[in-house]
Amino acid sequence: MLRSLLLRRSVGHSLGTLSPSSSTIRSSFSPHRTLCTTGQTLTPPPPPPPRPPPPPPATASEAQFRKYAGYAALAIFSGVATYFSFPFPENAKHKKAQIFRYAPLPEDLHTVSNWSGTHEVQTRNFNQPENLADLEALVKESHEKKLRIRPVGSGLSPNGIGLSRSGMVNLALMDKVLEVDKEKKRVTVQAGIRVQQLVDAIKDYGLTLQNFASIREQQIGGIIQVGAHGTGARLPPIDEQVISMKLVTPAKGTIELSREKDPELFHLARCGLGGLGVVAEVTLQCVARHELVEHTYVSNLQEIKKNHKKLLSANKHVKYLYIPYTDTVVVVTCNPVSKWSGPPKDKPKYTTDEAVQHVRDLYRESIVKYRVQDSGKKSPDSSEPDIQELSFTELRDKLLALDPLNDVHVAKVNQAEAEFWKKSEGYRVGWSDEILGFDCGGQQWVSESCFPAGTLANPSMKDLEYIEELKKLIEKEAIPAPAPIEQRWTARSKSPISPAFSTSEDDIFSWVGIIMYLPTADPRQRKDITDEFFHYRHLTQKQLWDQFSAYEHWAKIEIPKDKEELEALQARIRKRFPVDAYNKARRELDPNRILSNNMVEKLFPVSTTA
């Protein structure tokens, strides 16, 4: 309405400016001519009286003022008229526009996002039961009413696999240790307990978990359902630590599963992606609490090839961190402290400050360079802590934020990171839950693929071939790929939905993760980084995954928007995993699919004729 009114006024004004010029056009009619009609002579009318002289013209500034004052008045009037012309019902007052105020969100609307801020939903149906009875009642009622309650853990999955706008259930309040069997080294816990919380609770019993992922804030239910893993070619993914579990299902109520009780469903549900039931309780096989010696040193791919078999077999835990656009490979091994020689006595050659200094120097140099390039831009280090106080990963984020999609700039940052690791070589001793953690950096996009790598006795070397091809791809396509490319290994899993599933006990699997950080809050820049990451991921998928039989980690897989790409992904998943068996179990345990979400439905489409 406002636009049409403005257009009318503009047209009228334009027409008005033409009226004076019309008086300058001479008419063909003259009062001094004689008009003849049927032989009669008509006397023309007397001339009109002279017009009064026009008022003196307004100055240009006065005319402009009146014009824009009129526009302003019209805009205000139109806005007020629009506002009062569309009343809202009482129950929708939060939607009403309020002058100079943001409309508040409803109090019952929950915003839930993953830790990287890459996936977010809002829902009014967010449930946190306090005990098993509450959970059972919630699942039963939701099943009867066909209300969705997708299980969600700590929200740490990079792809937000637990999120659903329709509704969620979170077990953060069900976080108790229920039983500890010190002799058998087993512990029974509620599934909402966090990994670090569990480790702290059982350390007085002399127990700990067999292996850990990079971080400790996951809920136990979530970490097993998505097939999370640590590293060590003799150690399986974390779902293999599950001895038995209690599953609250919509159709069959609470069922107990173990290797003895319905082993087929037990193995299927261990890594069940939250689609077969809400994991309420878990019994885990633990190990004696122990200290580890971590050895970090820098190598290169040529040297790694010579020692790879020994590195896999001789170390309890091992991982490689590759730094794109350099020859640097950071090798990290972890082994129990020797009972005879004790921890190593070697002291580091460099202090932490000395190790980080090269990165600090590059940051100082870079902010000067980018300030000169864009003098109107606020200095990146304004109103921020002194760079002497920043950790290496924080400095890396700030460096990348300056020009995250420039491959030359990213390569310089990677070279500085390689220098940091060269000066960080050495040993570290601590409890296993402290040593096996890893500072992953800030918010990020990540993709991790898993593929077979032979056996421990006879590695196929496909894992190193994969890395060689990946590094060539990065350099050929000038991908602004930051560090690290992380490579880890596990033994096989007996859970059919696990990417590391195998029926052969000796098989080992390699896990390779690529990354792009989101070191900025600027939405446009985050979108540009996101687009570049998905281009990076698409290239690796196209050129490497089929060649190496690689499949993505369930917590890192992303659903394609393109219909043909989605169909190709579904066909690929069906080739590797028992989709029909999984969907059959879903139909039996959750016929209304209240535990599902869009991601599960797209990955495991259920036939309507089944």
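Each Cβ is built from the backbone N, Cα and C atoms, and glycine gets one as well.
With DSSP states grouped into helix (H, G, I), strand (E, B) and coil, the domain 'FAD-binding PCMH-type' (123-258) comes out at 35 helix, 35 strand, 66 coil. Taken from Swiss-Prot, the feature domain 'FAD-binding PCMH-type' covers 123-258.
A mutagenesis experiment is reported in Swiss-Prot for this position, L156 to H, and the note states: No covalent flavinylation and no change of affinity for the substrate, but lower activity and decreased thermostability. Within 10 Å of the C-beta atom of L156 (mutagenesis position) sit 21 other C-beta atoms, taking all shown protein chains into account.
What Swiss-Prot says about the mutagenesis result for L156 to A or C is this: No covalent flavinylation, lower affinity for the substrate and lower activity.
Swiss-Prot documents L156 to I as a published mutagenesis change and attaches the note No covalent flavinylation and higher turnover rate of the substrate.
Record note (Swiss-Prot) on the mutagenesis of L156 to F: No covalent flavinylation.
Model confidence over the domain 'FAD-binding PCMH-type' (123-258) is summarised by a mean pLDDT of 95.
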